[in-house]
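The following features are taken from Swiss-Prot:
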| type | residues | note |
| --- | --- | --- |
| MUTAGEN | HIS261 to Arg or Ala | Strongly reduced histidine methylation by METTL9 |
| MUTAGEN | ALA262 to Gly | Does not affect histidine methylation by METTL9 |
| MUTAGEN | HIS263 to Arg or Ala | Abolished histidine methylation by METTL9 |
| MUTAGEN | ASN264 to Asp | Does not affect histidine methylation by METTL9 |
| MUTAGEN | HIS265 to Ala | Does not affect histidine methylation by METTL9 |
Amino acid sequence: MSERCCSRYSSGASIGCTPTSTQAKMVSKRIAQETFDAAVRENIEEFAMGPEEAVKEAVEQFESQGVDLSNIVKTAPKVSADGSQEPTHDILQMLSDLQESVASSRPQEVSAYLTRFCDQCKQDKACRFLAAQKGAYPIIFTAWKLATAGDQGLLLQSLNALSVLTDGQPDLLDAQGLQLLVATLTQNADEADLTCSGIRCVRHACLKHEQNRQDLVKAGVLPLLTGAITHHGHHTDVVREACWALRVMTFDDDIRVPFGHAHNHAKMIVQENKGLKVLIEATKAFLDNPGILSELCGTLSRLAIRNEFCQEVVDLGGLSILVSLLADCNDHQMRDQSGVQELVKQVLSTLRAIAGNDDVKDAIVRAGGTESIVAAMTQHLTSPQVCEQSCAALCFLALRKPDNSRIIVEGGGAVAALQAMKAHPQKAGVQKQACMLIRNLVAHGQAFSKPILDLGAEALIMQARSAHRDCEDVAKAALRDLGCHVELRELWTGQRGNLAP
């Protein structure tokens with residue numbers, strides 16, 4: 001772009017010039033959609049550019065100033081067919097048409113506009129950001145209330161539009177919307193499609209939004225989520241969405257609050273809503289569906305937060321299902337092989353979670369879990385995620401359990417862990433978990449130190465220690481317990497300034 005128009009493209013700070021790297025690191029600058037549109041219009045009117053070229057030039061200029069354009073619709077506004085209005089973006093024109101149809105109570109038109117609204121917002125997150133800025137939520141909320149009179153098709157379209165709009169924008173859901181969402185789920189519990197879309201709204205509203213989580217839990221959403229899995233136990237989309245929403249309820253991901261209620265929510269799911277039983281029973285309907293099994297296992301692992309919950313998984317038959325799933329994956333027994341590696345990772349994560357209970361550790365070993373874990377790591381050696389979770393699960397099984405350590409070593413667990421370290425030298429997670437496993441295997445006796453050292457463990461651990469800062473402490477602990485020389489340094493002696501006499 002020519003210098004004569006450069007000064008017109010100011011994002012606020014650093015007018016007409018490219019920001020330094022220090023400035024870019026300090027703040028990510030943003031502009032309003034109107035500012036971008038004005039720049040595009042200037043290119044068209046003053047520099048005789050075509051719409052596409054005008055947009056491209058505007059993008060290049062703003063990005064050169066360090067402006068974040070991720071929430072900007074990067075197309076030229078269009079003139080309406082009759083030319084009676086100012087140029088506007090398609091999403092805003094559609095929003096205007098939708099508002100008019102809702103105000104006139106024309107359900108068929110409303111449904112058609114909602115469908116088009118969803119399609120546009122799915123294609124570009126900037127569209128839903130702009131729509132939210134221009135009042136999309138109250139318009140969709142009004143359409144939603146219009147649909148509650150008994151139009152199931154319009155109700156589904158309204159929920160779909162709400163789920164798209166709140167994706168990444170959970171602040172949009174207000175108290176009225178929250179109550180209507182719970183009421184809609186309650187009144188339409190028998191309708192799979194409505195339940196699925198409503199739960200998706202719950203998930204989007206709760207992700208990174210602690211207040212929405214707490215308010216929805218108080219409004220009674222948890223029994224609706226577990227009930228959806230029970231009631232629609234063969235409907236893959238409903239089960240998937242419900243599992244995802246349950247997991248989101250156990251997240252602590254909102255940086256705006258000092259602490260969340262993730263632990264309490266997990267307890268409520270298990271104790272008040274029989275969450276573990278619901279999930280374990282649901283697996284029986286999807287034994288040939290790795291994708292849904294991954295969701296169910298991933299949710300189980302989020303709920304195994306207390307000693308008694310870990311034992312409950314075993315008592316409900318969950319352990320035998322987990323070990324069987326792992327064995328089936330290792331033996332290629334599943335008809336659908338797509339997604340098997342993800343399922344293996346989730347099963348391993350769940351075994352790791354329930355192995356926090358010492359009695360469950362022994363139950364896993366008795367059920368043949370160690371052999372299946374070692375086989376999974378060997379078979380999926382190219383996957384750093386599987387290797388990390390395998391080492392972590394074995395690490396938990398060996399913790400405070402010398403007999404389990406012997407079974408792991410004799411079953412090839414140490415060999416597999418060292419192979420994983422060789423295969424993924426740049427993966428800090430693999431290196432860290434492998435070091436912790438080796439440390440636990442030899443912590444209560446030196447019988448396995450020499451065999452493990454003979455496999456080249458010392459060099460691999462030293463390599464992990466030098467390559468990854470996160471491995472420093474666990475690597476030193478592993479080397480120390482293996483009987484290797486480790487230089488232990490005092491990090492602070494208290495001899496600086498006036499701290500020492």
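Using the three backbone atoms N, Cα and C, a Cβ is placed for every residue, glycine included.
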Review point. What does DSSP assign HIS261 (mutagenesis position), in three states?
Key: coil
Check your understanding: How many other Cβ atoms sit within 10 Å of the Cβ of HIS263 (mutagenesis position)?
Key -> 13
Check your understanding: Residues with Cβ closer than 8 Å to the Cβ of ALA262 (mutagenesis position), same chain and 6+ apart in sequence?
Key -> MET249, THR250, PHE251, ASP252
Review point. Which has the fewest other Cβ atoms within 10 Å: HIS261, HIS265, the mutagenesis positions listed?
Key: HIS261
